[in-house]
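What Swiss-Prot records for this protein:
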MUTAGEN   T22 to A  Loss of N-glycosylation. No effect on fatty acid elongase activity
MUTAGEN   H158 to Q  Loss of fatty acid elongase activity
MUTAGEN   H161 to Q  Loss of fatty acid elongase activity
MUTAGEN   H162 to Q  Loss of fatty acid elongase activity
Amino acid sequence: MGLLDSEPGSVLNAMSTAFNDTVEFYRWTWTIADKRVADWPLMQSPWPTISISTLYLLFVWLGPKWMKDREPFQMRLVLIIYNFGMVLLNLFIFRELFMGSYNAGYSYICQSVDYSNDVNEVRIAGALWWYFVSKGVEYLDTVFFILRKKNNQVSFLHVYHHCTMFTLWWIGIKWVAGGQAFFGAQMNSFIHVIMYSYYGLTAFGPWIQKYLWWKRYLTMLQLVQFHVTIGHTALSLYTDCPFPKWMHWALIAYAISFIFLFLNFYTRTYNEPKQSKTGKTATNGISSNGVNKSEKALENGKPQKNGKPKGE
């Protein structure tokens, strides 16, 4: 007998039971959360993170509509400051994770979570919290693209990467702010030092962009990172490492999704025949948030009014 043939009362009872079980599970998860981070900013509740991510998605949707009949913002100085600021932030995170894990004697093969208030463990948890915060700051990548009317840069890969990293890392900090979690964050923060250095240099304009021939290798570096993540996590599962299994499987699934998306980006960008200059499509994924030649020409020509309606 199918669900539609069931008595209304039994269907309601089943729905009520499922709802109550969900609520009980939610409450239980909070009993096993990391108590060290309970009072840290943004960690008391998931709603601030969800709200920020929702506002981000709304801006992705509404921002291009608002900018449609406006001149693009010229943001060279802002981009230079922002990108090199992100270099310093990621360098700080990498250093804290490296020094904290080294002093705590962490293993790169298998490391369980230590929820104690040991100075090195708290240092690692703090660095992971800053890593989570940095993913929220990275929402500005998209904001700058839209304000500069670079909407073709705001691809599915771009939005998926930014939105999921910030949201999912809240879960990571709330329950596993240490142990194996340090490895991926340490590797990713190091890669972001290189990436934002590239972005910062690109923001100086065309005179330096011709020397930045190594852009495609940033995408390759990202792909290597995802494969290393899968290999490292699979090894931990094989050795039955006492780290939450759900986190292991979530990391593998997440890395696989990025491999497919970045491979698609890499193939379209570097392996397919190049379009003509007039029809050239800007790249997504790790695309530069610097200043391109067309913006340089605008700056050297008639001054534009940032964000002003066209014709003013």
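Counting begins at 1 with the first residue displayed.
Heads up, the Cβ atoms here are built off N, Cα and C, so glycines get one too.
Just so it is clear, the model here is predicted, and its values are computed rather than measured.
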Close in space, distant in sequence - H161 (mutagenesis position), Cβ under 8 Å, 6 or more apart:
F258, L261
Cα distance (Å, whole number) from H162 (mutagenesis position) to T22 (mutagenesis position):
28
